[in-house]
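The block underneath contains the structure these notes are about, expressed in structure tokens.
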Amino acid sequence: MESQQLSQHSPNSHGSACASVTSKEVHTNQDPLDVSASKTEECEKASTKANSQQTTTPASSAVPENPHHASPQPASVPPPQNGPYPQQCMMTQNQANPSGWSFYGHPSMIPYTPYQMSPMYFPPGPQSQFPQYPSSVGTPLSTPSPESGNTFTDSSSADSDMTSTKKYVRPPPMLTSPNDFPNWVKTYIKFLQNSNLGGIIPTVNGKPVRQITDDELTFLYNTFQIFAPSQFLPTWVKDILSVDYTDIMKILSKSIEKMQSDTQEANDIVTLANLQYNGSTPADAFETKVTNIIDRLNNNGIHINNKVACQLIMRGLSGEYKFLRYTRHRHLNMTVAELFLDIHAIYEEQQGSRNSKPNYRRNPSDEKNDSRSYTNTTKPKVIARNPQKTNNSKSKTARAHNVSTSNNSPSTDNDSISKSTTEPIQLNNKHDLHLGQKLTESTVNHTNHSDDELPGHLLLDSGASRTLIRSAHHIHSASSNPDINVVDAQKRNIPINAIGDLQFHFQDNTKTSIKVLHTPNIAYDLLSLNELAAVDITACFTKNVLERSDGTVLAPIVKYGDFYWVSKKYLLPSNISVPTINNVHTSESTRKYPYPFIHRMLAHANAQTIRYSLKNNTITYFNESDVDWSSAIDYQCPDCLIGKSTKHRHIKGSRLKYQNSYEPFQYLHTDIFGPVHNLPNSAPSYFISFTDETTKFRWVYPLHDRREDSILDVFTTILAFIKNQFQASVLVIQMDRGSEYTNRTLHKFLEKNGITPCYTTTADSRAHGVAERLNRTLLDDCRTQLQCSGLPNHLWFSAIEFSTIVRNSLASPKSKKSARQHAGLAGLDISTLLPFGQPVIVNDHNPNSKIHPRGIPGYALHPSRNSYGYIIYLPSLKKTVDTTNYVILQGKESRLDQFNYDALTFDEDLNRLTASYHSFIASNEIQESNDLNIESDHDFQSDIELHPEQPRNVLSKAVSPTDSTPPSTHTEDSKRVSKTNIRAPREVDPNISESNILPSKKRSSTPQISNIESTGSGGMHKLNVPLLAPMSQSNTHESSHASKSKDFRHSDSYSENETNHTNVPISSTGGTNNKTVPQISDQETEKRIIHRSPSIDASPPENNSSHNIVPIKTPTTVSEQNTEESIIADLPLPDLPPESPTEFPDPFKELPPINSRQTNSSLGGIGDSNAYTTINSKKRSLEDNETEIKVSRDTWNTKNMRSLEPPRSKKRIHLIAAVKAVKSIKPIRTTLRYDEAITYNKDIKEKEKYIEAYHKEVNQLLKMKTWDTDEYYDRKEIDPKRVINSMFIFNKKRDGTHKARFVARGDIQHPDTYDSGMQSNTVHHYALMTSLSLALDNNYYITQLDISSAYLYADIKEELYIRPPPHLGMNDKLIRLKKSLYGLKQSGANWYETIKSYLIQQCGMEEVRGWSCVFKNSQVTICLFVDDMVLFSKNLNSNKRIIEKLKMQYDTKIINLGESDEEIQYDILGLEIKYQRGKYMKLGMENSLTEKIPKLNVPLNPKGRKLSAPGQPGLYIDQDELEIDEDEYKEKVHEMQKLIGLASYVGYKFRFDLLYYINTLAQHILFPSRQVLDMTYELIQFMWDTRDKQLIWHKNKPTEPDNKLVAISDASYGNQPYYKSQIGNIYLLNGKVIGGKSTKASLTCTSTTEAEIHAISESVPLLNNLSYLIQELNKKPIIKGLLTDSRSTISIIKSTNEEKFRNRFFGTKAMRLRDEVSGNNLYVYYIETKKNIADVMTKPLPIKTFKLLTNKWIH
């Protein structure tokens, strides 16, 4: 039975179509209608409401649509007669009996004609005493009089009922819903009572007081039909009427029984909630009363657990018992029995008879045998409810996860078995077994099920009433063939093999058990939360644990998919042997193929299509009779439900009829689908499909882009294929009006080939239904195949091609043939087909050695189009091959991820299909095939560049048993490697370069040499061979820990390209015991660095210790160490993978090191990442290829740029001007003029909206008294310099509203008309970011306000005049300004002074010194940006008080109050912010960039590729003089200003990772060469590809006592023109990036150390200013830190030696930095170069390094 909570119980829940009815024990002395006074009033109110709508006209009466029904009349007016009988609603006392009315004696034998069966027919009897309806038929029922009452009439005869007849009786209301039937029955019974028929109403024992007469039965039948239409009757009522349509008495009897049951339950609940006990009655009586109530509620499906029961009992205790409420309330595991023991003890003390009464304390063994979930009796007992159950009662069913259980045993045992659905029970029949009993004979079906959705776990289900499991190996004390049925949600029976106990052993070493049913016919193993609750175990989904009521955690819960799971490792296995299996074994020759297997084999087609195909032999090898179709009707494929989910179906039959007259392949439909995002460069982003109108044959072709030449190539291919293969000529091609089809190139091609293009007409979407439906179908199939197989998304077109092959072979239910048959081709041999994603092993014909494994794991995709082979995807080689040398992989290790009917489920069926094809590993194979691993030239995915999700075998091989890593780790790793190598990779890195496609034909046995990365000084380290040293114990531990990082699974790949090899020890995951290099401890290394004299002329080499952060000075106190750890702890630094061991061959030892010279490059120019190249390996380094970002565009520069030093002798006039005028960046114009928006606007709707906005702005100007309307001035009389030109500007906001603004032309305003000393201040972006960060950490409410027409609130002091608005028509007149109009030079300053004064004087705020437009008081912080305000406070009421004060003076509009606890979205100063208070904040600009970037006219997504980094290292800007004319030069400069303007706006808002590229390109705005434009296009393209990226903040730990402000600094020495250095700084508050800066050093530095000192000195002033702001806004202490990767810089800062400063400038700079660090309490620490996220601010980085440094804080 379903567990119900006390507060969720509804007395009207009976009678639903899905629930059975259980008859319950009913007291005969209680009126079933007398539930409660409140319910009676509610019922009558409902009937009044229902009838009040039917009182006015005849059309609103009870049955208005019947032509025989007339409106009721008063008694004095005779009713109209439309036939031989009176109207059914005009029942009078003295109606005459019509002739022929007398029927047979028994009511059930009344002969009804079809007309008489109508609800409108009512033939009264000769002496009928039925009352007449009043004139207001259908009006609400009046309150019953005392004589009619709310009880049944217990008259002894019919005559007594007839004596007190009322003249008028109101009819019952009409039944309008099955759910209202219980309430309607109550009013109907009252209607019968008022009609003197109370004696025929069944009493509580089911029998009426007297026998019903024929007249009364007819009256009962007709009135029931009139007021209870059949369409609104519940299912159980319809079932009774289907047996006997006149058996209204049975319906009334059952309704009364239900009402009585509900009344008893309600009374019990009320009684239990209002218990009172003070010892005045015996404790025995009180205990009996309470336990009886609880037992009744539990038996009726209302489960009262111990905790609730004890709380209700204790709440009613008073007197001397009241102290139990305070002594027991903390006892969480208290039971009802224990509570009553204390009550008995107090009662015995009160009576003074403790020794004379028996002791009520029971033995623990008695409590264990109690049948309830709590113990409150002295002996176990079985509660049997309703011992007098009638024959027509049904047992209550209990629901599980889509299943429910009911009992089929005799009625005497029914209750005990039903009770077991929610709690442990005491069984009574011979099959009952207690826990611990031995099993003598059993037929439990032990079935191994290891293919759950989440293997090895149980599905937690709150709706399940019973626990069901498929494997019998965990069932204890099992008994076979129990008399219990399992019913799913569709009421289908599922057989149960056995019942037993499921025993748990949890983390706290506690054991418990619940009842479990065994069946192999369910999708998942279900664990009922109701049964766990019965043993005091609950599921906490906030903490994801199973716990007891006292909070003890028992086991974790796993969230997988949409469900929650708990591991089976907590189950105790049974020690019984596997019993006899009940299933009948079917021989191999007669067993049929299961339908789910065929469904998946044939691309998840529907059953009807597959049957048609088998009948018509379009699918060969087996017949329709070979498939088991029993489950086809009810089978639901989860992959189809997920992959093919749709909104609605396309409209069929929408094509024109004339198309049917064409011959095959003369009329084609075509359409393009795409793009598909986040794919590797080699994978297509689009596909184009063709469908023949006559044969319905389909073709699909992949596309990387939608350019004209790409589309033309496909058209050429398809036309040639049809002409040569089918000897047909295409006459017409139907397509939509996309630009890829309407371009001139394709039009000329079709015209040249004599093909008519048929375009869809405007708004005729139905005409293109063939191509659109095909694309939708193929896309559904693609999603389903990928979902089912678990293959990565970049193989999506392989799924499309597989589906096309199958779809062409399936018969159409309409034509009874397949497309292949229509085309004259043979049917598809299904034995040549494999399920998409089937695991296989491919033969490796060219291994490294004879002992190398010959098999490569792969996944079958689709049959080859160019050979007899199969296209197979090989994750380890990152490619697809076309081969016939493969074998199907079977067994557990080949299992895919998603569902339990994947390849493993049908291994035997698959073997039967492919039996005729021998594997290359078969024992009888003699000759080896010659077509080994034929690479498919046709396939676009023949070569896939991927990072497969599988660790390499070299890791497990490198670990020796003597390593310090625990042995368990080796075992787990080896298992994981073997298992992962045969699993489909779930995800793939979409940003892998296209150049690394083919692996080498012969894998080299020589490993690659890791590249050497430059140090902070830009110099290179020489390689001392051998490099490897044995790991110390600490290093081994750290490597082992790092190897477990989930973010970096390819540690060997990273170390080959990103590791710095020096002469210091290198930690290795492999634990190589190389004894040729002496071991150097971390302490000794650190000691050498500390005591070494700092070198000024040349930077010291970087230490590459395995420590993440190494302090440069020896800590003197523990507090300083804690400070360092505290500063570093929350920073979003990358997690470095462990460095793998690298072995170098002997020939390499003889090679001299390769040195790379420095170059002067605008974008880095230092080829340090390629200092060492791969030796003896033809395979190119993936990291080298990732840095070669190539974007295909006809006008883009395709020349291979090399790192060459540019000549310095050439003059660069434009470049010099650009450097001096970097700030001349023009914003993008997004507004319209008056003539563009209104005068010449051809869009009528938009024009009307702009006109409306125009008038709204004019009215606002007049309302604010912007100008003097009393006098107009002549233009000739006013000094021209005091006349300000004005204009209207219009724009459309992102929310869709149209805005108009009247502005002054301040750009041409005369200087004498304003005070140049006034400042128009706005909030600094760093102040806003700081306030947002503090708001997140302190759970502040954020409120956003807007002050309408803010400038107009500020008066203007100067005498200025403007022209009137255009609509006034006074072009020769002037008006004098009184308010600060938008656009004036002084308007901003005037408004700032106005609002500042009001906030300080009226709102009690004060402005933070040094930070303009930041106001604060003790509760609220305000950031002001012109007319936008952002309020921050701990208490939302504080914000509201400020708002109220602002509204008193200004028109203040609340944009976002910020009161919700869920995620709130803001648009603050261009930043799109998602904020959930106390959890996270995300800052981005996706919507803004999506709108603005396309308006720049930059070609986006050329060739469908996505950039992985904004630039590439190793290039410099060729700065030759420009040879272009003046007009073209201005046009390009203007274009650069727009592009760099947008990039700067975005970069300084939140995309700090782009600042280096923005700063570098901004220096070349006035030098718009083709290369500069190409690099700018590349930057905009990257911004477009990553427009969805966000700056991610998470709330700081609440335990942090201090605010931590950190600046991370970096410098690239001499990498800018004229050997200038690039410096960069990133600022973080409590681990959140709040700002960044990248700029070229103002002076030329002579060393790396000097550049680093310059970078740090640039960061200190802003760091101090931010520190002051933070202390003003938040009173917590603040810790300031500086992080740099230059040890020599730190040494100079810490040292007191001034002798080695090379010059005065360098010395003064260093000394000043020393003073700033010491005077401002700054902590300076060292950070590894690989972890220095400020590195992205100073130079272009390889893709992998760029991602590594940024993916922690922006993604």
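Each residue, glycine too, has its Cβ placed from N, Cα and C.
Every residue here is the original one, so none of the noted swaps is modelled.
Looking at Swiss-Prot, you'll find the natural variant ASN12 to Ile noted as follows: In Ty1-15. Recorded in Swiss-Prot as a natural variant, SER142 to Arg carries the remark: In Ty1-15. Annotated active site, for protease activity per Swiss-Prot: ASP461, in sequence order. Listed in Swiss-Prot is the mutagenesis experiment LEU602 to Ile, annotated as follows: In Ty173; reduces transposition frequency 60-fold. The Mg(2+) 1 binding site feature in Swiss-Prot is assigned to ASP671, ASP736; the stated evidence is sequence analysis. Under mutagenesis, Swiss-Prot gives LYS1178 to Gly with this note: Partially prevents nuclear localization of integrase and reduces transposition efficiency by 30%. Prevents nuclear localization of integrase and reduces transposition efficiency by 99.6%; when associated with Gly-1179. Prevents nuclear localization of integrase; when associated with Gly-1179 and Thr-1180. Listed in Swiss-Prot is the mutagenesis experiment LYS1179 to Gly, annotated as follows: Prevents nuclear localization of integrase and reduces transposition efficiency by 99.6%; when associated with Gly-1178. Prevents nuclear localization of integrase; when associated with Gly-1178 and Thr-1180. Listed in Swiss-Prot as a mutagenesis experiment, ARG1180 to Thr is described as follows: Prevents nuclear localization of integrase; when associated with Gly-1178 and Gly-1179. Per Swiss-Prot, mutagenesis LYS1210 to Gly is noted as: Reduces transposition efficiency by 77%. Reduces transposition efficiency by 98.4%; when associated with Gly-1211. Reduces transposition efficiency by 99.8%; when associated with Gly-1211 and Thr-1212. Where Swiss-Prot documents LYS1211 to Gly as a mutagenesis experiment, the accompanying text is: Reduces transposition efficiency by 98.4%; when associated with Gly-1210. Reduces transposition efficiency by 99.8%; when associated with Gly-1210 and Thr-1212. Mutagenesis annotation in Swiss-Prot: ARG1212 to Thr, described as Reduces transposition efficiency by 99.8%; when associated with Gly-1210 and Gly-1211; the structure shown retains the original residue. Residues or ranges marked as domain 'RNase H Ty1/copia-type' in Swiss-Prot: 1610-1752. Here Swiss-Prot flags ASP1610, GLU1652, ASP1685 as Mg(2+) 3 binding site, drawing on sequence analysis.
Location within the structure of each feature annotated in Swiss-Prot.
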residue: ASP461; record: active site, for protease activity; Cβ neighbours (10 Å): 23
residue: LEU602; record: mutagenesis position; Cβ neighbours (10 Å): 23
residue: ASP671; record: Mg(2+) 1 binding site; Cβ neighbours (10 Å): 21
residue: ASP736; record: Mg(2+) 1 binding site; Cβ neighbours (10 Å): 18
residue: ASP1610; record: Mg(2+) 3 binding site; Cβ neighbours (10 Å): 29
residue: GLU1652; record: Mg(2+) 3 binding site; Cβ neighbours (10 Å): 28
residue: ASP1685; record: Mg(2+) 3 binding site; Cβ neighbours (10 Å): 23
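Comparing ASP736 (Mg(2+) 1 binding site) with LEU602 (mutagenesis position), their Cα atoms are 31 Å apart once rounded.
A Cα-Cα distance of 24 Å separates LEU602 (mutagenesis position) from ASP671 (Mg(2+) 1 binding site). Secondary structure at the residue listed as 'active site, for protease activity', as computed by DSSP, is strand. The binding-site residues recorded for this entry are ASP671, ASP1610, GLU1652, ASP1685, and the Cα of ASP671 lies nearest to that of the residue listed as 'active site, for protease activity'. Helix, strand and coil content of the domain 'RNase H Ty1/copia-type' (1610-1752), in residues and according to DSSP, is 69 helix, 38 strand, 36 coil. Under the three-state DSSP scheme, ASP671 (Mg(2+) 1 binding site) falls in the strand class. Summarising model confidence by region, the domain 'RNase H Ty1/copia-type' (1610-1752) averages a pLDDT of 86. The two recorded residues, ASP1685 (Mg(2+) 3 binding site) and ASP671 (Mg(2+) 1 binding site), show a Cα separation of 56 Å. Here the CA atom of ASP1610 (Mg(2+) 3 binding site) lies 52 Å from the CA atom of ASP671 (Mg(2+) 1 binding site). Under the three-state DSSP scheme, LEU602 (mutagenesis position) falls in the coil class.
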